[in-house]
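Colleague: My questions all concern the structure below.
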Amino acid sequence: MSEIRKDTLKAILLELECHFTWNLLKEDIDLFEVEDTIGQQLEFLTTKSRLALYNLLAYVKHLKGQNKDALECLEQAEEIIQQEHSDKEEVRSLVTWGNYAWVYYHMDQLEEAQKYTGKIGNVCKKLSSPSNYKLECPETDCEKGWALLKFGGKYYQKAKAAFEKALEVEPDNPEFNIGYAITVYRLDDSDREGSVKSFSLGPLRKAVTLNPDNSYIKVFLALKLQDVHAEAEGEKYIEEILDQISSQPYVLRYAAKFYRRKNSWNKALELLKKALEVTPTSSFLHHQMGLCYRAQMIQIKKATHNRPKGKDKLKVDELISSAIFHFKAAMERDSMFAFAYTDLANMYAEGGQYSNAEDIFRKALRLENITDDHKHQIHYHYGRFQEFHRKSENTAIHHYLEALKVKDRSPLRTKLTSALKKLSTKRLCHNALDVQSLSALGFVYKLEGEKRQAAEYYEKAQKIDPENAEFLTALCELRLSI
């Protein structure tokens, strides 16, 4: 096959609907963690589409440079199509064939790649698709939604759109409704702007109605009911689920989360340990265990007014060590798990291990391709570490400002603005020409809509540092709006 034909083939490949054309970037995930998770779901989560999981696993194998393993996964996907989707075999094969074509293309087996694009073209022609190599069908949109969801928070809105598109065609399809409900639940959970979001409550109820035997979707409904202060109703679902299952780690982990948030830490730990026996490499489970040990530690410290002694002090030290162990395990198993970094760093600080805390915070600050919410949280926690443990007020101010610049609407906003006002005012009492504090107050008052006060502080800062572009820009904006 000539170069021209290779270029032509590439143009056809780009038309296909499959994982290789859905803009799923490997920089946004920990490949080993996602591969591990998919493997666990294939083994233990019987309610999820095995076809979608094998197709996704093939793509992950390709991203790891394991194209032969990717082909084996696609063979597994084909077997599932024949076993479970024989009534729609050709339509359900389109994503798998697209992945085959791309893998063979990357292996320079161009004739094999062309064979699969030909199969796709024949189906599109047979079903009168307006596109030569693309067929609009809800099953493909659903599979796209699952793939996007697996690649993390940056993809949730696109996943939601994919499931919505599928539901337009089949509004009562059980699988489409599960995918949509879980995606909206994830969006509720990731949208941290103060109030509890409950957009997923309706979709979750519908998904449970359409899938009455699905424990996995029920546990999400229980957690959302807990979010909206209907904990008793949520617990009924949890109890019902636990009566029905024995060792489904993906259900146990969320049931444990329910009990952890209810402050029933021993019950949560019991379920987490049970799940961890089955899936010992789960970063989620390790993180949840760390959160339970941390909560128990906080309870003792509160009861002793932050001065535990004797047995209480020994127990606190033991809980800190346990929390560190599990947060560290979570971070090591998923290098993109931002909250595992901040929780581990904070726990090191709690135990007086400041150099270890500093090291983990610096690793967190170097994380790329994470959401703005995660960046916001990292800067906030590092600022607190600098303020209260390192006693470095200027570094704390810098990171509090960075947190607000990344995301100025969140539950942390009031804490951040209060901390900035307190620290900056204190520093100005000692040095009225402290330009960092002046500009920080200007930024905070501008954020709060106090434009005249903001302008006054920026003017003072600009007099000290007249070439600073940030101060000049802020002043111009303020003067034009006053």
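Glycine is treated like the rest: Cβ placed from N, Cα and C.
Modelled residues match the original; the substitutions are not represented.
Owing to the predicted nature of the structure, the values given are computational and were not obtained by experimental measurement.
Relevant sequence annotations retrieved from Swiss-Prot are reproduced here:
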MUTAGEN   GLN41 to Glu  No effect on RNA-binding but changes size profile of RNA bound. Abolishes PPP-RNA-binding
MUTAGEN   TYR156 to Phe or Ala  No effect on RNA-binding. Reduces PPP-RNA-binding
MUTAGEN   ARG186 to His or Ala  Abolishes RNA-binding
MUTAGEN   TYR250 to Phe  No effect on RNA-binding but changes size profile of RNA bound. Abolishes PPP-RNA-binding
MUTAGEN   LYS257 to Glu  Reduces binding to RNA and DNA
MUTAGEN   HIS287 to Ala  Reduces PPP-RNA-binding
MUTAGEN   LYS302 to Ala  Reduces RNA-binding
MUTAGEN   LYS309 to Ala  Reduces RNA-binding
MUTAGEN   LYS415 to Glu  Reduces binding to RNA and DNA and impairs antiviral activity; when associated with E-384
MUTAGEN   LYS415 to Ala  Reduces RNA-binding. 25 fold reduction in tRNA-binding
Colleague: Would you please pick out, from the mutagenesis positions ARG186, LYS257, LYS302, the one with the fewest other Cβ atoms within 10 Å of its Cβ?
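Modeller: Comparing Cβ neighbours within 10 Å for the mutagenesis positions ARG186, LYS257, LYS302, LYS302 has the fewest.
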Colleague: Report, as a single number, how many Cβ atoms besides its own are within 10 Å of the Cβ of LYS415 (mutagenesis position).
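Modeller: I get 15 for this one.
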Colleague: Any idea what DSSP makes of LYS309 (mutagenesis position), helix, strand or coil?
Modeller: coil
Colleague: Rounded to the nearest Å, what's the C-alpha distance separating LYS415 (mutagenesis position) and LYS302 (mutagenesis position)? Just drop the number here, would you?
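Modeller: Their Cα atoms are separated by 21 Å.
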Colleague: Other than its own, how many Cβ atoms are within 10 Å of the Cβ belonging to LYS309 (mutagenesis position)?
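Modeller: LYS309 (mutagenesis position): 9 neighbouring Cβ atoms within 10 Å.
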Colleague: Could you give the Cα-Cα distance between TYR250 (mutagenesis position) and ARG186 (mutagenesis position), in whole Å?
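Modeller: If we compare the Cα positions of TYR250 (mutagenesis position) and ARG186 (mutagenesis position), the gap is 15 Å.
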Colleague: How long is the line from the C-alpha of LYS309 (mutagenesis position) to the C-alpha of TYR156 (mutagenesis position), rounded to the nearest angstrom?
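Modeller: LYS309 (mutagenesis position) to TYR156 (mutagenesis position), Cα-Cα distance: 47 Å.
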Colleague: Long-range neighbours only, meaning 6 or more apart in sequence with Cβ under 8 Å: which ones does HIS287 (mutagenesis position) have?
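Modeller: Same-chain residues close to HIS287 (mutagenesis position) (Cβ under 8 Å, separated by 6 or more) are HIS326, PHE327, ALA330, PHE337, PHE339, ALA340, ASP343.
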Colleague: Taking each of GLN41, TYR156, LYS257, LYS302 in turn, which of these mutagenesis positions have a Cα lying within 10 angstroms of the Cα of ARG186 (mutagenesis position)?
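Modeller: The mutagenesis positions passing the 10 Å Cα test are TYR156.
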Colleague: Report, in whole Å, the straight Cα-to-Cα distance of TYR156 (mutagenesis position) from LYS257 (mutagenesis position).
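Modeller: Approximately 21 Å lies between the Cα of LYS257 (mutagenesis position) and that of TYR156 (mutagenesis position).
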Colleague: For a quick check of packing: other C-beta atoms within 10 Å of the C-beta of TYR250 (mutagenesis position), how many?
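Modeller: A 10 Å sphere around the Cβ of TYR250 (mutagenesis position) contains 23 other Cβ atoms.
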Colleague: Same-chain residues six or more away whose CB lies under 8 A from the CB of TYR156 (mutagenesis position)?
Modeller: LEU148, LEU149, THR183, ARG186, LEU187, SER190
Colleague: Write down the Cα-Cα distance for GLN41 (mutagenesis position) and LYS302 (mutagenesis position), rounded and given in Å.
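Modeller: Spelling it out, the Cα of LYS302 (mutagenesis position) and the Cα of GLN41 (mutagenesis position) are 39 Å apart.
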Colleague: Including all protein chains displayed, how many Cβ atoms other than that of GLN41 (mutagenesis position) lie within 10 Å of its Cβ?
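Modeller: I get 23 for this one.
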